[in-house]
Structures are given as C-alpha cells and as structure tokens.
Amino acid sequence: MSRFVTSVSALAMLALAPAALSSGAYANDKLVELSKSDDNWVMPGKNYDSNNFSDLKQINKGNVKQLRPAWTFSTGLLNGHEGAPLVVDGKMYIHTSFPNNTFALGLDDPGTILWQDKPKQNPAARAVACCDLVNRGLAYWPGDGKTPALILKTQLDGNVAALNAETGETVWKVENSDIKVGSTLTIAPYVVKDKVIIGSSGAELGVRGYLTAYDVKTGEQVWRAYATGPDKDLLLASDFNIKNPHYGQKGLGTGTWEGDAWKIGGGTNWGWYAYDPGTNLIYFGTGNPAPWNETMRPGDNKWTMTIFGRDADTGEAKFGYQKTPHDEWDYAGVNVMMLSEQKDKDGKARKLLTHPDRNGIVYTLDRTDGALVSANKLDDTVNVFKSVDLKTGQPVRDPEYGTRMDHLAKDICPSAMGYHNQGHDSYDPKRELFFMGINHICMDWEPFMLPYRAGQFFVGATLNMYPGPKGDRQNYEGLGQIKAYNAITGDYKWEKMERFAVWGGTMATAGDLVFYGTLDGYLKARDSDTGDLLWKFKIPSGAIGYPMTYTHKGTQYVAIYYGVGGWPGVGLVFDLADPTAGLGAVGAFKKLANYTQMGGGVVVFSLDGKGPYDDPNVGEWKSAAK
C-alpha cells in the first residue's frame, strides 16, 4: 500500500507516546466540549450520540413560517451532495461529491472563500463507484497544541487526507482503499480520541469490508478489523459476545462461508458511526455480502450485515449481532446508529442503540453488551420477515419473498434500497421519539450466475423497483414517508407520506420541529408532536443530505445541501432510461426529473433572512488605493 505521510520519525514517535496519549485525551475532551455548543456542528450527527438533535429553539413551531434564505453557496459540482456541512468556531466547512473538493467559509462573510482544497484524483474511481459519486462528509479534530486543528476527508479514489483547518494545507495523506479491485471511499471520517476511523466501500464489486483506525496526527495505521475471515483478522475480543453467545462467537468469519468465498464476500461499511465514551465502544454496521445472488454463497455469511461494538483503542469487537443472516436482498446494514438512555418496558434504565435497517426492521440494542431490546417493522407492509425472535435474534423469513434461483420473487417489500437507507435520522430526548425518513419501495428480483472478476461489478441479479403498497403504483409517486417512532413501545406516533423516498435524513430541535429535505427539492419543517407540515421552501435541486443548525452572533441558522443524486438519482444524473438500470433505481424514480434537476450547493436559512448581509459593508469591495 503506497502512502504519503508527513510525520516525525518512528523513533521520535515512540519517545513521544505517553505525551501523545495525554494530548489525544485533551483533544477528545475539546471535541466533546465543542459538540455541546449550540454555535457548532462539529461531526456527522452533531455529537457522539449521533442523534441530529439541537437544543436550539430560536426557530420554533410558532415562528418557523418566517424562515427565509440568508445566504447560499454553490459548490460548482452537479452530482449528489450527501451528508451536511460542519460549523466550528465561526467557520463552515463544505464538502462535495467527486472530485471531493473542500471549502472553508467565514460566517462573518460567507461570500469570501477562506481556503479551498481541490485534490487531483485517479479518474478510474468514477467507473467503479456503485451509486453516483457521492461523499457523506468531513470530520474535525481540534488539535493538541503541537498539531494544528484538522479537517479530515475521504476521496472516491480511496485516499484519506488531513487538512490544516486554518489554511487548507495537506498535513498528511494515506491510501486506504485500492480502486483496482473496486474499493472506493464515500464515507465520512469519524474522529475518536487521537484516531480517525475510516470504513470502506465496494461490496457490489466483491470487496472484502474492513474498518481502519489511523493516528489522526500522522496518518499511521493503528488497527484494521475485517468483516469476514479468520478471527485474528476480525479482531474478536476474548470475551466476544459473552453475554449473547447465541449470536455466534469464534470461527464463524470463515465457517459460515463456502471455501474461500469470504475473501470476496463484501461486508463493507460506508454508513454512519456512534461512540460512547463510557463504554469506549464505536458502533457501526457492516454491509451486504457479495454477490447479491444468494445461491452463490451458502451459509450465514458472517460477519456481514452486523452491528458491531468495537473498542476504540484496540479495534477489538466486544459484540456483534447479525441482523440478516445469509442476506438475499442487498439489505446492507450500514445505516445510522443513534444512542439514547431510556427505561425499558420493565422500568430499567438502559443505555441503548437504535438502528433503522434496510431490511425493514428498526432494532434497539443494549449498547453495553449488544443484547436485543426490541425489533419492530419500519412499516406494516414489510413482508420478507414476519417478525424477529427477541430470544434468538433471528428474523422469521417468509419463503415466498426469498430470491433463490428456482423462484422468481415478486413484490418484495422492502426493495434493495431498504425501507431505510443512508439517511441520518434524529432523536428527540424529551419526547423519546426517533424521526425517520423512509423509502417506501418494493421490487421484483431475478437472479443470475456470474463469475468474479476483480474491479468489476459482482451482483448477479436484475431488479425492478416501484412504490410500496401505500404509494401510487400507477403514477410512480408516494415512494417515501416520515415517521415518529418510540423504540420502547414500538409505536409510531405519526407518519406522513412523501412523493419520493426521504433519502437524506432528519434533524430535530428543541423548537418542537423536525426538518428534512426531499428528493423533489424542498426543505420542510414539521411539528414534532403531530407531524403537521408547518413550512417548506423550494431549494435549487433535490436534497439527499440532512439539515443541520448552528448559531452565529446570536442568530440561529438552518442549512442543507442541495444536489440530487445518490442511488435514487442515478437515472436523472446519468440520463438512464432502462427501468432495471442503476441496480433497479431508474424505474422507481422515473418521475423524479419532472420535479428537479441537478445542482450542488448549500442554502442557509434564518428568521426573516437575517444574516451577515444585513450589514451593507459585508461583501463589498474596498479599494486599497489612497
């Protein structure tokens, strides 16, 4: 693996090891402190709980109708813009789709670009990217007095870079993924202590998934844990799943595969993370096995489709719960992990993790040991599973919707897109409600055999997608929902239909509001208690990212990326017409181009459009000549 790293010598690093540990702890404390400030949005999900919730309430359900654009910024790129910007100490950091440019703006005058990073990438990465050329965001590390504050980014060509947050200069760069075998990067980096955590992409090309921790200051690899293979590669702790041995323990990363199929077995993780400083565990999900054709890979295919809790320092897995053994539908299990502290049905206080999965089930686990607390359908139209057995953790399949070679499965709900995909959802701790964006889409599935060839798609299925039973199948609308969910009772307080899938996710605030963007190009605000639509605004292109909020000089702002794309937008972006193209997405979203077109940028809102340009001097040119 080639890598360019600017750092001190290995000998000096050994001498500095004790200091590095203390400086890492300092930096992590500083990051936690920044995440608690309403002025900032310093990481995906806002904080380590990954709940996309803000205590801000200057904008509330009583005045949200007064929201107006305060300013905008165009990224100059037209592919899908997922994730959200970061705001740290008066600066906004903006990322883009390929070629993964980064911009820093000062919030006093966002019309002036403080710095920009436009990396030179291997264009071959475009050909092996699965589902548009998206990227899910940036990470911030606050520095430790010796190393400056950093912006961490991933590139589609598999590189990870650390930029000086003040100047944009590259501090280090390292190759994480090999595009020659189809391994790319779309994930947002995740900073914990003195490490930056990086996932992987490419399961559709047979890439074996892994999670890597790098020293945030130098780019040196600290540990790497695989999703499949021998226990030593998986970094299974000696007490792995000790509280839940029925989930499986040792030897299964190879023993649940035929021969060496695990070597090209997928399980990449390109979604979202959460972290609990109390348990020191990083929580994330692994993706689908490869190929999609289930006949070609007998067995449970562990540990794809798994929620892992891994020690942040060592990478060791303390627990792993496989949600969909022997996945048959591409239900990649990488979706958002949201942390909460609630009382269970018996009144016992629990530290919980809630995860809405692509397979149509929303799971809640005890995040200290992985014990399953609840597992409920995201919608009553889910038909691949009848239920989940809480004692064994196993889903109860309906064989009618299996995808074996001797059976042409029709009207499978959910589709391969899942009833939930990469959208980053929110949790309101006062209401104990999760606000989730849903893809209400079903499919027909026709499997076929194919050989593995490195760097080529390794799928083995033709898909046709269309609206779910609650949608309009004649007009191909009603493909999405917004829902308010209680993880303890399993009840949905309210749900609202949308024209298209709600792909980007939601943000909740103490102003009794839930914000989200839509594929047809609206930013919307709903009442947290009732789901009533209180406000909407037409933005320049469809939204596949999630909203964020911050304050600057006493004013609350709400920001969202515009830029349709991602898997739902591949037909529009690449001008495709075959309904089975785009791995089935083109047919489902055949009407999308009637409502929006490509774009790329950020729109920032405030009450009455108040902002930096209320000052007539901001943004004006002044001659230096006397």
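Numbering starts at 1 and runs along the chain as displayed.
Using N, Cα and C of the backbone, Cβ positions are placed for all residues, glycine too.
As written in Swiss-Prot, here are the features:
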BINDING   GLU204, ASN288  Ca(2+) binding site
MUTAGEN   ASP330 to Glu  Lower affinity for methanol
ACT_SITE  ASP330  active site, proton acceptor
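The structure, with features from Swiss-Prot marked on it.
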residue	record	Cβ neighbours (10 Å)
GLU204	Ca(2+) binding site	25
ASN288	Ca(2+) binding site	27
ASP330	mutagenesis position	28
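With respect to their backbone Cα atoms, GLU204 (Ca(2+) binding site) and ASP330 (mutagenesis position) stand 9 Å from each other. According to DSSP, ASP330 (mutagenesis position) sits in a coil region rather than a helix or strand. Cα of ASP330 (mutagenesis position) to Cα of ASN288 (Ca(2+) binding site): a span of 6 Å.
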